[in-house]
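Colleague: I have a structure here, written as structure tokens, and I will follow up with some questions on it.
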Amino acid sequence: MNHYIRTIGSMLILVYSMLAAFLFIDKVFVNIIYFQGMFYTQIFGIPVFLFLNLIIILLCIIVGSVLAYKINQQNDWIKTQIERSMEGETVGINDQNIEIYSETLDLYHTLVPLNQELHKLRLKTQNLTNENYNINDVKVKKIIEDERQRLARELHDSVSQQLFAASMMLSAIKETKLEPPLDQQIPILEKMVQDSQLEMRALLLHLRPLGLKDKSLGEGIKDLVIDLQKKVPMKVVHEIQDFKVPKGIEDHLFRITQEAISNTLRHSNGTKVTVELFNKDDYLLLRIQDNGKGFNVDEKLEQSYGLKNMRERALEIGATFHIVSLPDSGTRIEVKAPLNKEDSYDD
């Protein structure tokens, strides 16, 4: 813009210099008709000298108005670029059809790095937000896990022990000679206590699931089955093939196994549960099957938290999750997870 201002100033200086020269010549050469006519002839009743000044002033006003319009265009464009920058958009110079002054370009070249820095700050803010979300998610999960552990300890130390004591007392009472109707009621009470103990063990397994730690999936399932065989009246058996399972899916499969056994203990009313794990070359098959009362899959699948949790865990590892259950014929849960041969045998 400076070169426009300098041009106007130079033009004014030139015109007034010429007028001064004409005036000087008029004083010296008063007999020259041209200069006399120049300074004494009138146009529209206005001396030529004054008329020329008015023309020059009018031209300056017109040129100044044009420059002011262009400057306003520059300011509007810069304002738009700043607003776009504040909104996170990338500013550019290719989307406008106005003439850019050197001063505006200087300001624009200052704005571009600021826009880039602002974009970086926005990305950092998003990353921090995501990190905070992940941290909060981990904290929430940790709080939930701690609360589950606390509830499991309280149930084990109080209710579970009381149920055990009640079971022992009822067993001792059964050894004595009972008169009717106690001889019929005591066995019923004993059965109720045993069912409560079974329900309690299933709840404890759900609230305080065992981790694999340094064990493989097969070893973890075997240890789980052996532990349950000592604590529950239901027959728990396993058939586990010895093969390497990718670390990324082992924990999910183990938690699915725990959840399935817990549901079986609590709801199946069966006498036997079987856990099977097979290597089918390109996929593994995990199957948990019982001989209980069965249920309507369509009704239970959306209502049961345990079933939905198992299905979600299977989907997270790219596995398929199927349930087959028939009334009085038991329930079979199958999980098929794809195996990557290279990952399966990596240490």
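Even glycines carry a Cβ here, placed using N, Cα and C.
Just the original residues are modelled here, none of the noted substitutions.
For reference, Swiss-Prot lists these features for the protein:
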type	residues	note
DOMAIN	150-341	domain 'Histidine kinase'
MUTAGEN	His156 to Ala	Complete loss of phosphorylation
MUTAGEN	Glu276 to Lys	About 4-fold reduced daptomycin sensitivity
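Locate each feature and note its surroundings.
Modeller: Secondary structure from DSSP puts Glu276 (mutagenesis position) in a beta strand.
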Colleague: Within 10 Å of the Cβ of Glu276 (mutagenesis position), how many other Cβ atoms can you find? Include all protein chains, please.
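Modeller: So the number of other Cβ atoms within 10 Å of Glu276 (mutagenesis position) is 16.
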